[in-house]
Amino acid sequence: MSGRPRTTSFAESCKPVQQPSAFGSMKVSRDKDGSKVTTVVATPGQGPDRPQEVSYTDTKVIGNGSFGVVYQAKLCDSGELVAIKKVLQDKRFKNRELQIMRKLDHCNIVRLRYFFYSSGEKKDEVYLNLVLDYVPETVYRVARHYSRAKQTLPVIYVKLYMYQLFRSLAYIHSFGICHRDIKPQNLLLDPDTAVLKLCDFGSAKQLVRGEPNVSYICSRYYRAPELIFGATDYTSSIDMWSAGCVLAELLLGQPIFPGDSGVDQLVEIIKVLGTPTREQIREMNPNYTEFKFPQIKAHPWTKVFRPRTPPEAIALCSRLLEYTPTARLTPLEACAHSFFDELRDPNVKLPNGRDTPALFNFTTQELSSNPPLATILIPPHARIQAAASPPANATAASDTNAGDRGQTNNAASASASNST
């Protein structure tokens, strides 16, 4: 979690929020079974701002924290379950999470279906409500289940979950957006299909070179060392460090760097990676001069993990958990790593016998950071399948165009970004 209260994301613009004309209109009625039905005027998450009535029922609290409250509800028109994230809105500012989520459209990112505003109990209190895809599980809960049973998560699931996480990061990083809170709790899972969706963009920000950012960001176990060193000019590579921590945790069955404090977090990292060199410290934060840790040698990666851990998994981990931010793999490079070769096998299936989820429907936007990697990322059987399915290609093209529009909007909003 970030150091600031996450009741709302701070502004990318200091102009007052333009509330919808139907702001605050919330009708409560009963259906034929006597269940409470709430009807609001909501704006679709994507596309033009055309407010419409949305009715939902069966509301119950499924989570809360410093950010606000999350409810589960059922849409009356489709019967689909959704999650409604309710956060206190500072009327002086636009909500950064909302601005970012409206630009995103990817199979591995939780979708913003609608958003609406509602009144609070106090005078002038305004809440923003984000209506999102409901996904029943998280990587955190699934991993905890295996850990409590004294078992390790099957490697095929480690591959599927991490690959989809890297795809989601390749997508948001292509827009210059850094998530800044990658952790197992923010990776939603459908256990039947093995589809993973990245959620919680409450800490996310479009990073602009030369503009400072807060260093007290990201949950402790997953914080990149440059953040611990107080860097304010970090890049999206902090997400890749966090992803490396998630990968290591899935292989180990417990967090790899379980620090009790910021300094202790660094100690845990040094126990594995060894003491960083002066050059590595300079790469993390040129202004940091107070480094006085004892000289400790790096622990061999093969001894960090269990004896039967796949060598490719260890190799991938070592390329993510690097002190030097620029030495870490990019998300696309991670997807192309040999650890994921099994997923590119045309005969691979889920342990329950089902087909694997969509893994190769890359758009131009996703591949923009390194187009030549497409030769590895899209295996021959997927190319043949795509060529035989024009509607799928049309969807991909549509997604790409939507991504291009989002990139333009991002560039426009970046200049108004603040320094949190």
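Every residue, even glycine, has its Cβ placed from backbone N, Cα and C.
Annotation source Swiss-Prot lists active site, proton acceptor at Asp181. DSSP gives Asp181 (active site, proton acceptor) a coil state; it is part of no helix or strand.
In the three-state DSSP scheme, Val70 (ATP binding site) is classed as strand. According to Swiss-Prot, the feature ATP binding site maps to Ile62, Gly63, Asn64, Gly65, Ser66, Phe67, Gly68, Val69, Val70, Lys85, an assignment based on sequence analysis.
For 56-340, the entry in Swiss-Prot reads domain 'Protein kinase', with the evidence type sequence analysis. Across the residues of the domain 'Protein kinase' (56-340), the predicted structure has a mean pLDDT of 95.
Experimental mutagenesis is annotated in Swiss-Prot for Ser9 to Ala, with the remark: Loss of phosphorylation; No inhibition of activity.
The mutagenesis experiment Tyr216 to Phe is recorded by Swiss-Prot, whose note states: Loss of phosphorylation and strong reduction of activity.
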Give the residue from the binding-site residues Ile62, Val70 that has the most other Cβ atoms within 10 Å of its Cβ, counting over every protein chain displayed.
Val70
What whole-number value in Å do you get for the largest C-alpha pair distance within Ile62, Gly63, Asn64, Gly65, Ser66, Phe67, Gly68, Val69, Val70, Lys85, the residues recorded as binding ATP?
14
Would you kindly give the Cα-Cα distance separating Tyr216 (mutagenesis position) and Val70 (ATP binding site), rounded to the nearest Å?
24
Tyr216 (mutagenesis position) to Asp181 (active site, proton acceptor), Cα to Cα, whole Å, comes out at 11
Nearest-integer angstrom distance between the alpha carbons (Cα) of Asn64 (ATP binding site) and Asp181 (active site, proton acceptor):
17
Taking only the Cα atoms, work out how far Asp181 (active site, proton acceptor) lies from Ile62 (ATP binding site), in Å, as a whole number.
20
